Amino acid sequence: MYYSNGNYEAFARPKKPEGVDNKSAYLVGSGLASLAAASFLIRDGQMKGENIHILEELDLPGGSLDGILNPERGYIMRGGREMENHFECLWDLFRSVPSLEVEDASVLDEFYWLNKEDPNYSKCRVIENRGQRLESDGKMTLTKKANKEIIQLCLMKEEQLNDVKISDVFSKDFLDSNFWIYWKTMFAFEPWHSAMEMRRYLMRFIHHIGGLADFSALKFTKFNQFESLVMPLIEHLKAKNVTFEYGVTVKNIQVECSKESKVAKAIDIVRRGNEESIPLTENDLVFVTNGSITESTTYGDNDTPAPPTSKPGGAWQLWENLSTQCEEFGNPAKFYKDLPEKSWFVSATATTNNKEVIDYIQKICKRDPLSGRTVTGGIVTVDDSNWQLSFTLNRQQQFKNQPDDQVSVWIYALYSDERGERTNKTIVECSGKEICEEWLYHMGVPEEKISALAAECNTIPSYMPYITAYFMPRKEGDRPLVVPHGSKNIAFIGNFAETERDTVFTTEYSVRTAMEAVYKLLEVDRGVPEVFASVYDVRILLHALSVLNDGKKLDEIDMPFYERLVEKRLLKKASGTFIEELLEEANLI
């Protein structure tokens with residue numbers, strides 16, 4: 001397996017790998033990583049679909065990519081997916097998956113046309129004082145010290161950041177900036193999270209720094225992620241005769257492990273209550289999605305909080321069982337045990353057709369929520385909320401069969417141990433109606449109307465004990481390599497597998513690890529697209545410098561006297577050169 005860039009490799013079709021007709025594949029879980037791996041096995045590995053088996057513990061595919069109408073509760077979205085144009089592996093996948101919405105088009109075609117016709121951006125990113133837009137919204141408000149800390153972090157080597165927290169590398173200057181408000185609420189970073197992952201994010205998305213404040217960097221699907229991404233993949237794979245088995249819990253994979261070789265010999269499962277073992281040969285490839293951020297989710301309703309839990313589910317127990325067999329299979333406890341009580345645990349879906357509530361939403365987002373087009377353009381964050389509450393409405397309706405007069409709002413609180421201004425409770429203690437009341441309060445609904453309007457919404461809370469597990473501080477070796485050294489037939493896929501440079505909590509990471517696993521185990525002779533190399537582009541770096549300093553010119557940026565002298569001399573030498581052109585393009589001179 002090797003990395004590539006450019007369209008020479010992107011448009012090429014690899015030859016059929018030797019011996020693939022004699023191979024089969026077992027994929028543990030039916031999340032995006034597994035569905036992507038199955039697709040790459042068929043398209044690029046040219047494996048027969050009937051030789052591919054997807055084993056899913058639940059009765060529904062999709063993993064964390066959800067969006068359902070629960071008959072007892074109502075519409076539920078545990079989260080959303082922010083995408084961008086340089087998710088190279090994701091788009092490589094979906095260019096080959098037929099759209100369920102547009103005839104003779106791929107999912108990529110559909111997505112591309114949609115976001116061309118209705119580009120995403122926010123008209124109000126942060127509010128305070130019960131519905132008032134933050135006066136400095138749109139500015140980064142980074143001090144000289146904070147900017148220096150960002151640069152220092154990016155210049156460090158990854159191995160210098162083993163088990164280092166964000167709070168270890170950033171001071172109060174940075175944590176008090178608008179940049180941090182945008183960053184932490186958009187990505188769900190918190191000060192106790194991994195500085196290593198923070199660095200990856202900064203370097204991975206530096207080309208989108210200019211779109212951080214207004215979300216113009218982002219792209220979204222038409223409907224919820226289950227209907228827009230998962231269902232087309234499922235239908236595509238079913239048409240290729242891939243086998244889906246639900247109600248199957250994989251308890252363990254027996255692996256013969258040495259430093260030189262790892263061979264999966266059997267899969268121990270419980271199928272509808274019966275224990276079984278699936279024997280394996282080296283021709284039987286196993287793809288494991290280790291760990292899960294939505295495992296063990298509990299649900300409440302309008303009148304009941306979602307019950308807190310810390311019980312690990314099958315994906316964590318499987319990873320624990322694998323890690324005891326081989327130290328190269330990672331350290332799951334690092335991610336799912338002892339998450340701080342302040343962490344994000346709860347999100348909620350509020351569904352309503354109440355015109356007064358919809359009007360309050362429109363007052364903040366400056367768009368008609370029922371237009372079928374972009375609404376908030378990403379999350380709106382309440383800066384003075386103790387919960388650090390945020391909410392968003394993507395294009396409505398979010399569900400294909402949803403009534404035309406209805407909207408579904410996604411709400412989450414970054415801090416789970418703080419009491420709300422309206423409810424005087426933590427979000428964990430709140431029923432759906434109480435979460436809705438807190439949201440309506442911060443939107444500026446008069447207090448005497450809040451309770452009645454909250455009753456006009458059906459709000460379903462979800463408690464996810466491991467939702468921020470990706471971000472916990474880690475060191476090299478805590479996550480297994482996608483294909484461990486010497487592995488003959490076992491690979492790890494998803495956001496708890498280790499690959500270079502890319503960032504977790506993204507659809508791209510799931511698809512990238514799947515692609516790498518398939519290409520390596522089958523020896524597919526085609527390059528995996530490298531992570532977009534924006535951090536190596538001097539134009540992008542100069543533009544980022546301008547944005548991080550809120551558009552100031554070089555001669556306006558606060559510098560020590562000596563640095564100012566050096567800057568003036570360098571600018572004089574750059575006059576009339578290509579360097580001057582670059583600085584002008586970046587709005588620095």
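Using N, Cα and C of the backbone, Cβ positions are placed for all residues, glycine too.
Sequence unchanged from the original; the noted substitutions are absent.
Predicted, not measured: the structure shown is a model, and the values here were computed from it.
Noted in Swiss-Prot for the protein shown:
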type: MUTAGEN; residues: G29 to A; note: Large decrease in FAD-binding and loss of enzymatic activity
type: MUTAGEN; residues: G31 to A; note: Large decrease in FAD-binding and loss of enzymatic activity
type: BINDING; residues: A33, E56, S64, E82, V250, S292, T506, S510; note: FAD binding site
type: MUTAGEN; residues: S34 to A; note: 1.7-fold decrease in catalytic efficiency
type: MUTAGEN; residues: E50 to A; note: Nearly no effect on catalytic efficiency
type: MUTAGEN; residues: E56 to A; note: Large decrease in FAD-binding and loss of enzymatic activity
type: ACT_SITE; residues: E82; note: active site, proton acceptor
type: ACT_SITE; residues: Y201; note: active site, proton donor
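Annotated features, which come from Swiss-Prot, shown on the structure.
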{"residue": "G29", "record": "mutagenesis position", "contacts (Cβ under 8 Å, 6+ apart)": "I54, L55, E56, E57, G63, V288, T289, S292, A315, G494"}
{"residue": "G31", "record": "mutagenesis position", "contacts (Cβ under 8 Å, 6+ apart)": "G62, G63, S64, L65, T289, S292, G494, S510"}
{"residue": "A33", "record": "FAD binding site", "contacts (Cβ under 8 Å, 6+ apart)": "G63, F287, T289, I493, G494, N495, S510, V511, T513, A514"}
{"residue": "S34", "record": "mutagenesis position", "contacts (Cβ under 8 Å, 6+ apart)": "L27, V28, I54, G63, F287, T289, I493, A514"}
{"residue": "E50", "record": "mutagenesis position", "contacts (Cβ under 8 Å, 6+ apart)": "N241, V242, T243"}
{"residue": "V250", "record": "FAD binding site", "contacts (Cβ under 8 Å, 6+ apart)": "V28, L55, E57, I267, D268, I269, G314, L318"}
Site extent for FAD (largest Cα pair distance over A33, E56, S64, E82, V250, S292, T506, S510, Å): 30
Separation of alpha carbons, Y201 (active site, proton donor) and E82 (FAD binding site) (Å): 14
Rounded to the nearest Å - Cα separation of the residue listed as 'active site, proton donor' and T506 (FAD binding site): 11
Protein Cβ atoms within 10 Å of S292 (FAD binding site), excluding its own: 28
All-chain count of other Cβ atoms within 10 Å of S510 (FAD binding site): 29
Recorded positions: E56, E82 - member with fewest neighbouring CB atoms within 10 Å: E82
Neighbouring C-beta atoms (10 Å sphere around the C-beta of T506 (FAD binding site)): 22
Least Cβ-crowded entry, counting other Cβ within 10 Å, from the recorded positions listed as S64, Y201: Y201
